[in-house]
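**Student:** Starting off with a structure, shown below.
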Amino acid sequence: MSTFQIHYFASASTYTGRNTESLPAPLPLSSLFDTLEAKYPGIKEKVLSSCSISLGDEYVDLVSDGEKSGNEGLLIQGGDEVAIIPPVSSG
């Protein structure tokens, strides 16, 4: 079975209790939040709604509630790395 790595930072790591985990690939990018919500109930609203997502070394838009992001056709492939990056504040 092919897998991809997902990296959790800050509040995403705290919520999941993990820094990284492997998930089955391929996975449509548009299904990522629903997949994580099934594993970690409440994460979508409490954490993911304000996070950025990177696939490899590029940020990607992931829009929910039926809106279009232009990334609906992207597939997360085996060996890919995804990062969940909460907002960063600076002073």
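Note that Cβ sites are derived from N, Cα and C of the backbone, with glycine treated the same way.
Reproduced below are the annotations present in Swiss-Prot:
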type: MUTAGEN; residues: Y8 to C; note: In cnxG141; impairs molybdopterin biosynthesis
type: MUTAGEN; residues: A10 to D; note: In cnxG24; impairs molybdopterin biosynthesis
type: MUTAGEN; residues: A12 to V; note: In cnxG20; impairs molybdopterin biosynthesis
type: MUTAGEN; residues: E21 to K; note: In cnxG100; impairs molybdopterin biosynthesis
type: MUTAGEN; residues: I84 to N; note: In cnxG2; impairs molybdopterin biosynthesis
type: MUTAGEN; residues: G91 to R; note: In cnxG4; impairs molybdopterin biosynthesis
**Student:** Between C-alpha atoms, which of these mutagenesis positions comes nearest to E21 (mutagenesis position): Y8, A10, A12, I84?
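**Tutor:** Closest candidate to E21 (mutagenesis position), judged by Cα separation, is Y8.
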**Student:** Could you find out if DSSP has Y8 (mutagenesis position) as helix, strand or coil?
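**Tutor:** DSSP assigns Y8 (mutagenesis position) to strand.
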**Student:** In the structure shown, which of the mutagenesis positions A10, A12, I84 has the fewest other Cβ atoms within 10 Å?
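**Tutor:** Result for the mutagenesis positions A10, A12, I84: minimum number of other Cβ atoms within 10 Å at A10.
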**Student:** If you skip the near sequence neighbours and keep only those at least six away, which residues in the chain come within under 8 angstroms of Y8 (mutagenesis position), Cβ to Cβ?
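**Tutor:** Result: Y15, T16, R18, N19, T20, E21, I84.
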**Student:** Would you count the other C-beta atoms found within 10 angstroms of the C-beta of E21 (mutagenesis position) for me?
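**Tutor:** Within a 10 Å radius of the Cβ of E21 (mutagenesis position) lie 15 other Cβ atoms.
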